[in-house]
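Swiss-Prot has this to say about the protein:
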- Arg70, Trp71, Asp72, Val85, Asn107, Ser114, Thr115, Thr116, Trp127, Gln163, Met164, Glu165: NAD(+) binding site (BINDING)
- 267-409: domain 'Ricin B-type lectin 1' (DOMAIN)
- 413-560: domain 'Ricin B-type lectin 2' (DOMAIN)
- 564-707: domain 'Ricin B-type lectin 3' (DOMAIN)
- Arg120 to Ser: Slight reduction in DNA-binding by catalytic domain (MUTAGEN)
- Lys122 to Ala: Considerably reduced DNA-binding by catalytic domain (MUTAGEN)
- Lys123 to Ala: No change in DNA-binding by catalytic domain (MUTAGEN)
- Lys124 to Ala: Considerably reduced DNA-binding by catalytic domain (MUTAGEN)
- Trp127 to Ala: Slight reduction in DNA-binding by catalytic domain (MUTAGEN)
- Glu165 to Asp: Reduced cytotoxic activity (MUTAGEN)
- Glu165 to Gln: Complete loss of cytotoxic activity (MUTAGEN)
- Arg181 to Ala: Considerably reduced DNA-binding by catalytic domain (MUTAGEN)
- Arg187 to Ala: Slight reduction in DNA-binding by catalytic domain (MUTAGEN)
Amino acid sequence: MADRQPYMTNGIQAAVVEWIRALDLEIISLLLSRAWPMALLATSELRWRPTVLTDTDNVVRLDRRQRLVRWDRRPPNEIFLDGFVPIVTRENPDWEETDLYGFAKNNHPSIFVSTTKTQRNKKKYVWTPRNANRGIVYQYEIYAPGGVDVNDSFSDASPWPNQMEVAFPGGIQNIYIRSARELHNGRIQRIWINPNFLDPGDLEPIVSSSRTPQVIWRMNHPDGGHRDQRSERSASSYDDLMYGGTGNVQEDTFGDEPNNPKPIAAGEFMIESIKDKNSFLDLSKNVNGGVIHSNLYSGGDNQIWVFSYDDNKKAYRIQSYQNSYLYLSWDSNASSKEMILRGYTNSGSNNQYWQIEQTGKNYRLRNLLNLDMIITAQDKPSAFGGKEVIVNTEISNSNTKISQEWKMIPFDFRPIIDGDYNIFNVDLSNQVVDFSNQPDLLVHGHIFCDNENQTWHFTYNSTYHAYKIWSGRKSNLLLTWDSNAASKEMVVRAYTESRSKNQYWRIEQTGSKSYKVRNLENSSMILGLTRVSTPYGGLNLMVEDDSDGHSDLHSDWDIKPIFYQDIPDGDYNIFNDNFPNIAIDFTNQEGSLIHGHNFCSNNNQKWSFVFDGKRKAYRIKSGVRSNLWLSWDSNASSKEMVLRAYTESGSSNQYWRLDEANDGSYRIRNLQDYYKLIALTNKNTPYGGKELIVSDNKESGNTWYLKKLGEVPLPNRKFRIATKLNYKKVIDSSTSYNLIITHDLNFASSIWELVYDSSKKAYNIYSSDINNLGWIYQNKNFFVKLGNIDGPDHGDLRYFWTIEYSMQTGCYLIRSLHDPANAVGYTDSESVITDTSTYSDNQLFHFILM
């Protein structure tokens with residue numbers, strides 16, 4: 001592929017599919033490159049969108065600030081909740097499902113989600129499908145990291161260059177979707193605002209029109225589920241709008257309305273000063289006439305304001321969220337002619353109404369009584385904390401005019417859905433919130449053990465706009481700050497329900513994997529972890545005032561949903577990561593010992609994974625004796641660490657959980673002890689294999705690749721088969737009908753057609769040059785022969801081959817079905833032979849589509 005300089009990218013950070021987001025960038029790049037078209041190999045390569053890029057208007061921006069668009073038939077109640085989930089989400093997707101060029105050209109079902117860049121050339125242009133004016137359609141606005149730049153990847157060969165496509169493997173999380181336009185037969189009905197959007201800052205405002213309602217979305221919004229009937233026809237129909245062949249670039253004229261009097265939606269906002277970052281309009285005294293000032297973020301109701309638009313006055317009233325009787329007001333009638341702002345009950349005066357004016361990326365708030373008077377941030381300290389805010393005439397000085405500019409931030413109290421979670425500390429690696437049921441009911445931080453002590457069930461209360469967090473260990477106990485204790489203790493305990501506000505928590509998203517957890521009793525109090533040890537072997541968990549700036553309090557949390565069913569039930573081979581030709585094997589030997597053995601593709605090495613919903617773990621059944629299960633005999637008097645195949649006992653030592661690594665492999669952990677993993681040693685067993693143990697040590701052989709039996713890795717198509725080390729060297733045949741490695745000279749004899757036989761779960765590999773001729777296995781260390789495989793003995797296993805994809809290398813291994821221990825490789829003299837499979841470079845190949 002083309003040789004270009006390395007660059008920084010956010011890659012797959014946006015992915016909503018967890019297994020894709022967890023992969024190393026190198027691994028996912030190999031996965032996407034395996035289907036690269038032959039004709040483009042020398043002139044193109046996979047190009048991720050860089051972290052810093054030159055946008056279509058030639059302005060240098062961060063990738064998170066480049067405006068992308070996606071046309072979709074699915075409504076906000078689905079997209080703002082789940083994000084853009086690709087059609088294909090399963091692990092080990094097949095060849096076509098990871099084919100970037102095929103996806104860009106034909107939009108077939110895949111792991112990708114398509115978007116298009118906003119194109120700017122004095123005016124704004126957007127690629128638009130020709131059927132966007134038919135039925136109910138949504139135009140989603142996206143600011144996401146990473147993704148693959150399709151035009152940059154394929155250059156002049158890009159299938160639809162005017163689409164300016166950015167494709168996202170694994171989809172796009174909801175936090176990167178800012179808004180959506182809802183269109184009915186081409187007419188914009190409303191603009192949806194996503195309150196969970198993670199704003200990178202410095203974005204242009206959402207384009208709006210005074211004639212179009214703006215709506216802040218909430219879960220299960222009654223108007224948020226409008227769906228066109230055609231989107232229900234098939235699983236893939238919602239993606240038809242992004243097919244590059246059915247659209248063109250059109251000018252986006254929506255919102256070209258000077259002095260739009262209604263630039264923001266009605267709803268709940270925080271009003272942030274542009275002059276003083278992280279300072280917000282604040283009504284700290286909840287009384288009639290209470291002074292409004294600018295103060296550092298506290299997460300409290302006193303900094304939340306409810307905007308409502310009056311069509312008659314063409315202005316907004318701004319109501320305090322903490323006290324619905326109080327409104328943002330300028331007491332223009334005061335005898336002192338004061339300029340400060342206060343919270344007053346409704347008077348009907350125009351000094352309680354505000355016109356909101358866009359100033360590029362921000363807003364000014366003008367008082368309706370006197371439109372010359374603008375809300376202005378001051379440097380003067382306020383007696384109530386923070387800084388004073390007044391109304392003042394317009395400032396023209398370019399250096400100080402930002403004191404009259406404000407950012408409106410939609411506020412949402414429900415960033416996560418109800419369910420079970422682990423609460424990981426971001427700063428202190430592998431530490432989670434833990435309740436071990438000790439006598440003092442103390443909740444603390446502890447090393448992650450994947451047990452019910454560390455499971456927390458979040459339930460949202462719409463009255464309090466906050467969460468109750470229930471213990472997984474004891475379902476009647478809630479995470480509680482005992483704020484009423486005489487000692488004014490700051491620790492956190494697990495108490496039965498009291499209906500006190502100190503048992504409610506607000507979850508505030510601060511990053512893609514980062515949250516603050518605030519107590520509703522006092523929103524300045526945040527949950528944090530210190531390095532101080534507790535008597536129970538963990539770390540001290542407490543609440544402290546956010547404004548105190550405690551450097552020793554680690555208060556950022558990654559709240560991870562708990563999901564244990566990583567793979568579908570079915571039959572698998574379990575290959576070792578470090579020794580890729582060794583699989584877990586049970587040969588029914590004395591003592592029921594299970595060991596690692598060179599792969600031979602028989603039932604000894606077949607294992608059936610069966611998920612148990614109650615235990616939330618897998619049982620792993622032998623393929624050779626269906627009444628035996630993969631077991632660690634943890635109860636043996638010798639405390640043995642070996643694995644055995646035993647009949648069902650019901651013990652947790654027969655259950656296993658999968659822990660995904662970042663290269664697509666898994667650690668297999670025993671349910672009885674989270675730290676006990678299946679590991680392969682280099683020690684020989686009496687039965688000809690390698691010893692398997694369960695161990696809490698970090699052996700190098702404790703990660704495994706699961707290959708599902710019966711999956712078809714490649715389609716029935718024609719390919720050149722190139723070596724791993726040099727894609728310009730391919731498998732061809734000699735005049736004596738032996739397979740050889742030659743330079744690719746575009747000969748027909750180096751084109752091979754795959755034909756899959758579903759009964760044998762293997763391929764015939766035919767010559768495209770001579771009818772009926774195909775690959776024939778002769779024996780170990782013999783040439784692979786080209787001969788007639790369509791005769792009376794067509795079913796001979798020597799004519800069939802299995803093909804395995806190697807996630808680590810991005811290449812394929814070709815095994816003989818007749819003798820699966822042997823794989824196709826080549827010698828120094830470039831003869832193609834079969835030998836014991838080792839996954840060495842000379843046994844790995846690229847399949848290049850013709």
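Heads up, the Cβ atoms here are built off N, Cα and C, so glycines get one too.
Features recorded in Swiss-Prot, as mapped to the structure shown.
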| residue | record | DSSP (3 states) |
| --- | --- | --- |
| Arg70 | NAD(+) binding site | strand |
| Asn107 | NAD(+) binding site | coil |
| Thr115 | NAD(+) binding site | strand |
| Arg120 | mutagenesis position | strand |
| Met164 | NAD(+) binding site | coil |
| Arg181 | mutagenesis position | strand |
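Figure note: comparing Cβ neighbours within 10 Å for the mutagenesis positions Lys122, Lys124, Arg181, Arg187, the maximum is reached by Arg181. Here Glu165 (mutagenesis position) comes close to Ala104, Ser114, Thr115, Thr116, Lys117, Val150, Asn151, Ser158, Gly244: these same-chain residues lie at least six apart in sequence, with C-beta atoms under 8 angstroms from its C-beta. Spanning the residues Arg70, Trp71, Asp72, Val85, Asn107, Ser114, Thr115, Thr116, Trp127, Gln163, Met164, Glu165 that the record associates with binding NAD(+), the maximal Cα-Cα distance equals 21 Å. Across the structure, Trp127 (mutagenesis position) and Arg181 (mutagenesis position) place their CA atoms 15 angstrom apart. The DSSP secondary structure for Trp127 (mutagenesis position) is strand. Checked against Asp72 (NAD(+) binding site), the mutagenesis positions Arg120, Lys123, Lys124, Arg181, Arg187 differ in C-alpha distance, with Arg181 being the nearest.
Figure note: comparing Cβ neighbours within 10 Å for the recorded positions Arg70, Arg120, Lys123, the maximum is reached by Arg70. In the structure shown, across all protein chains, Thr115 is the one of the binding-site residues Asn107, Thr115 with the greatest number of other Cβ atoms within 10 Å. The predicted model assigns the domain 'Ricin B-type lectin 2' (413-560) a mean pLDDT of 91. Among the mutagenesis positions listed (Lys122, Lys123, Arg181), Arg181 has its Cα nearest to the Cα of Arg70 (NAD(+) binding site). Residue counts of the domain 'Ricin B-type lectin 3' (564-707) by helix, strand and coil are 9 helix, 70 strand, 65 coil (DSSP-based). Spatially, by CA atoms, the recorded positions Asn107, Met164, Arg181, Arg187 include one closest to Arg120 (mutagenesis position), and that is Met164. Counting every protein chain shown, the number of other Cβ atoms lying within 10 Å of the Cβ of Met164 (NAD(+) binding site) is 24. Secondary structure of the domain 'Ricin B-type lectin 2' (413-560) per DSSP (helix as H, G, I; strand as E, B; remaining residues coil): 9 helix, 73 strand, 66 coil. Cα proximity to Lys123 (mutagenesis position) (within 10 Å) is found for none of the recorded positions Met164, Arg181, Arg187.
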